[in-house]
Amino acid sequence: MASYTPKNILITGAAGFIASHVANRLIRSYPDYKIVVLDKLDYCSNLKNLNPSKHSPNFKFVKGDIASADLVNHLLITEGIDTIMHFAAQTHVDNSFGNSFEFTKNNIYGTHVLLEACKVTGQIRRFIHVSTDEVYGETDEDALVGNHEASQLLPTNPYSATKAGAEMLVMAYGRSYGLPVITTRGNNVYGPNQFPEKLIPKFILLAMRGQVLPIHGDGSNVRSYLYCEDVAEAFEVVLHKGEVGHVYNIGTKKERRVNDVAKDICKLFNMDPEANIKFVDNRPFNDQRYFLDDQKLKKLGWSERTTWEEGLKKTMDWYTQNPEWWGDVSGALLPHPRMLMMPGGRHFDGSEDNSLAATLSEKPSQTHMVVPSQRSNGTPQKPSLKFLIYGKTGWIGGLLGKICDKQGIAYEYGKGRLEDRSSLLQDIQSVKPTHVFNSAGVTGRPNVDWCESHKTETIRANVAGTLTLADVCREHGLLMMNFATGCIFEYDDKHPEGSGIGFKEEDTPNFTGSFYSKTKAMVEELLKEYDNVCTLRVRMPISSDLNNPRNFITKISRYNKVVNIPNSMTVLDELLPISIEMAKRNLKGIWNFTNPGVVSHNEILEMYRDYINPEFKWANFTLEEQAKVIVAPRSNNEMDASKLKKEFPELLSIKESLIKYAYGPNKKT
């Protein structure tokens, strides 16, 4: 068949292990090809993997996510892409059991976005989809013939299931829309630049440190290994000679038991295998064997060139010469890693071409990424802000995102659940924030009475979850801005109603009437032990959105009867931007996060009548009467906001702020 010659190639995931070797090879060997690489720089990606290509005129790097349809469409059109080599994926099987939705998002949804962009632009002449041998499922131990390309797909874990699902989409777009697709399924790959979550680099780094090599189970599992440069050559052959609509296995019939791999690495380091190999608990999802038929690709002229001994020696030499390539990876070297540690540097030593990224920063994107253009004077840039926000579906969390958009601050919402430490670690590794905002938690719907009958759920979110996030942030040197509550106090003899004497930050909570307040007081006390937390005591939050049912104005304007009692309150339109400024100033400790002074519930409703609805009427009842229609008592108090006022002298009193931010903009003429 005729050889295919591309012009402009988009390689996704090209800062990762295999794709970086492919990109570097094509850039080096084909100077007439323009290579655009797209990578979101996940934990197992590293821009240094592309160092050999960074000065090449036919190379361009773009930081971004394949799940962003706007970005992908923009790249295809503006770069004139005619060929896509799609490597980007979550690939570590172990992680897929703890966070399979992330694998679905990256591996299936991300692939779907690419395919749809190809369909819409109508300019793609080749779409090479990179899959895995694991889609075939486990091979019988006594099988003499490997899985050929027409074999049934029987994935056994969430990772391989998402790769098989992505393949189905690729095949469907090929048949339904005539997209010129080719799929590859590869054996295990090893060599330089690989993140040490995989067996060979993990064992090499452990051996370099003189530590034992942990083997899951009895070590009889069999794998086939190919050296990275041989695999890069295989993709070069598939690119130029592969036939549209076909699948190609990239494999070898040479198999090795995990035991033998460990022994060979011990031999390279002159270590006694008997003393330095330790058998640990097996993984329940550790398939015994993957075996491929490799004849189809060989007919195109490819064959592996690097022997096992030669490849292993090259790999060992590279890791011993580059021990800090990935930074602190001690967490990945554990026998059963709970979650990987933060990898090392992400940037080239010199400046990067951010021209395209800077252009894209002006366009809407799903990742809220703002990439500043490079300075021309060569002075080092102050690290830009990037917030990780928990509580996306909540009122405060949603408002924080809008403020960040307005101020041009990069941010992402956390995907993990607060009580799931591993998912929080993955968020931090993925987002790499400068600050973390926590507005997540349980307040109860429609009100805090819900917490009285859902106590374990309330503890899980408000106590265990908040403490877990604080601890993870502390481990990573991150300031956590924690939105707490001032509903942990009630008027008492030292702070009588109407006295103007408010509760200070150092005062001990005295309100235990509701289970919600108990959990918030408990977690606030425990958070005092964390020096990386800024606790913001919010009370009866109010905003300019008078249609929001969580707005205190909206709440009481819909009540049949209202208790008339003065309280401290928080006007979010004024105070949420202040919380962002507090993060910039790295303020810590406890802060009464309310406007100075108090306002009674009747005064709020009087303003509502005067500004919004002249016909509005309401009735009052006593605390005793209120107690008959609610499950748990409510907190009423005055907070002393002098500490916040001293830090932000422009802070308005509660009544001034209500008029400026809530009632004034909504005034009915």
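Cβ coordinates are placed from backbone N, Cα and C, and glycine is handled just like the others.
Residues annotated as active site, proton donor in Swiss-Prot, with similarity to another entry given as evidence: Asp133. Sequence-distant neighbours of Asp133 (active site, proton donor) (same chain, 6+ residues apart, CB-CB distance under 8 A): Asn147, Arg185, Gly186, Asn187, Asn188, Ser224, Asn249, Gly251, Tyr290, Leu292.
As annotated by Swiss-Prot, active site, proton acceptor applies to Glu134 (among others), with the evidence given as similarity to another entry. Look at Glu134 (active site, proton acceptor): DSSP puts it in a helix.
Among the features that Swiss-Prot reports, active site, proton acceptor is placed at Tyr159 (among others). Neighbour count (other Cβ atoms within 10 Å of the Cβ, all protein chains): 25 for Tyr159 (active site, proton acceptor).
Listed in Swiss-Prot is the mutagenesis experiment Arg283 to Lys, annotated as follows: In rol1-2; Abolishes dehydratase activity in vitro. Induces aberrant accumulation of flavonols leading to alterations in plant growth and cell shape formation.
Every protein chain considered, the tally of other Cβ atoms within 10 Å of the Cβ of Gly397 (NADP(+) binding site) stands at 19. What Swiss-Prot lists as NADP(+) binding site is Gly391, Lys392, Thr393, Gly394, Trp395, Ile396, Gly397.
For the binding-site residues Gly391, Gly394, the largest tally of other C-beta atoms within 10 A is found at Gly391.
Across the structure, Lys392 (NADP(+) binding site) and Tyr159 (active site, proton acceptor) are spaced 27 Å apart at their Cα atoms. Rounded to a whole number, the C-alpha distance linking Glu134 (active site, proton acceptor) with Tyr159 (active site, proton acceptor) is 9 angstrom.
Listed in sequence order, Ser439, Phe483, Val538, Pro541, Leu572, Leu576 are the same-chain residues six or more apart from Ile396 (NADP(+) binding site) with CB atoms under 8 A from its CB. For the NADP(+) site, the Cβ centre of Gly391, Lys392, Thr393, Gly394, Trp395, Ile396, Gly397 serves as reference, and the other residues of the chain with Cβ at most 8 Å from it are Ile389, Gly398, Leu399, Leu400, Ser439, Ala440. Spacing of Trp395 (NADP(+) binding site) relative to Tyr159 (active site, proton acceptor) is 34 Å (Cα to Cα, whole number).
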